[in-house]
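J.: Sharing a structure below in structure tokens format, with a few things to ask.
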Amino acid sequence: MTAMLTLETMASEEEYGPRNCVVCGDRATGYHFHALTCEGCKGFFRRTVSKTIGPICPFAGRCEVSKAQRRHCPACRLQKCLNVGMRKDMILSAEALALRRARQAQRRAEKASLQLNQQQKELVQILLGAHTRHVGPMFDQFVQFKPPAYLFMHHRPFQPRGPVLPLLTHFADINTFMVQQIIKFTKDLPLFRSLTMEDQISLLKGAAVEILHISLNTTFCLQTENFFCGPLCYKMEDAVHAGFQYEFLESILHFHKNLKGLHLQEPEYVLMAATALFSPDRPGVTQREEIDQLQEEMALILNNHIMEQQSRLQSRFLYAKLMGLLADLRSINNAYSYELQRLEELSAMTPLLGEICS
């Protein structure tokens, strides 16, 4: 719809000359949220109007809003956006936005060849190689981090749970280990290393927990709803015993059941993780355009791989479902930070995880 309106704007410019943003007077690019605006005011309105606490004008709402002055007073700029008819209800939720992007990428992919080109195949192999070296084998190594005896499969379900401290210590150790392996995985990717160190850190802090759960899903059993890591068996009850809130764990279980039910192949898991990694909207990111292009490339390869490998019936909505699950992971990621702050003992044991979730 936006593209169509932008084309209409271009056509009207040829007939009537350039049209200006009704908020600041800059050149308008189309109708955004029900008003003819520039890209700057469109982005400002999306970022600002949904905040719980809005900006306050120190000059009683009398500031001029123009192209030159629009950044000086966010409160007056926001009020003018509302006065000219921009509507909050037209802003898509994170999930709806992810699904729209998924549909857009799917349409682009359908126009392009569904066969991966040589460069894309090589990129998939690089991702798989890094995943095989650092992430795939890490679950079998959990046993080296002093697990309580009742976590061993041959003890379950008979062995009663022991005191919580050994379990918390084990959880802290394996979470730190997983984050370390995910860092090694990303550092093994030339595209990731090509970014500035500041952006590498910002992307890792934003995506580490999401990549962790995408990878952990490979150990999840849909029938028992347990995670099997080498000789160890983890149940959601173990996390409850350690102090995690039941509602938080329910959202994690829901995610893993939905993802496991899609029966992904290893390349699809890895490409999903790469799509999460290269997210240009993480806090602190500076090279947004470059990272956005990287994410679009990963998403396009993921969609083409699905269309190439899966049956037509199975693949029809798979890509859109994966994009929706990535949106769910954002919510889990945010909730994980709060849980870590609440569990002070676990937080104290995992400084690396605390830094990632800060």
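Just so you know, glycine gets a Cβ as well, placed from its N, Cα and C.
So Swiss-Prot says this about it:
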{"type": "DOMAIN", "residues": "119-358", "note": "domain 'NR LBD'"}
{"type": "MUTAGEN", "residues": "PHE171 to Trp", "note": "Diminished binding of coactivator NCOA2 in the presence of TCPOBOP"}
{"type": "MUTAGEN", "residues": "ASN175 to Phe", "note": "Diminished binding of coactivator NCOA2 in the presence of TCPOBOP"}
{"type": "MUTAGEN", "residues": "LEU216 to Phe", "note": "Diminished binding of coactivator NCOA2 in the presence of TCPOBOP"}
{"type": "MUTAGEN", "residues": "TYR234 to Ala", "note": "No effect on binding of coactivator NCOA2 in the presence of TCPOBOP"}
{"type": "MUTAGEN", "residues": "LEU346 to Phe", "note": "Dramatic increase in binding NCOA2. Little effect on binding of coactivator NCOA2 in the presence of TCPOBOP"}
J.: Under a criterion of Cβ-Cβ distance under 8 Å and sequence separation of at least 6, what residues of the same chain contact TYR234 (mutagenesis position)?
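T.: Listed in sequence order, they are LEU151, ASN226, PHE227, PHE228.
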J.: Could you tell me the mean pLDDT over the domain 'NR LBD' (119-358), as a whole number?
T.: 87
J.: Do you know offhand how many angstrom separate ASN175 (mutagenesis position) and LEU216 (mutagenesis position) by C-alpha?
T.: 11
J.: Per DSSP, LEU216 (mutagenesis position) is which: helix, strand or coil?
T.: helix
J.: Could you tell me the C-alpha distance between PHE171 (mutagenesis position) and LEU216 (mutagenesis position) in angstrom, no decimals?
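T.: One finds 14 Å between the Cα atoms of these residues.
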J.: Specify the count of other C-beta atoms within 10 Å of the C-beta of ASN175 (mutagenesis position).
T.: 20
J.: Within 10 Å of the Cβ of PHE171 (mutagenesis position), how many other Cβ atoms can you find? Include all protein chains, please.
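T.: Around PHE171 (mutagenesis position), other Cβ atoms within 10 Å: 23.
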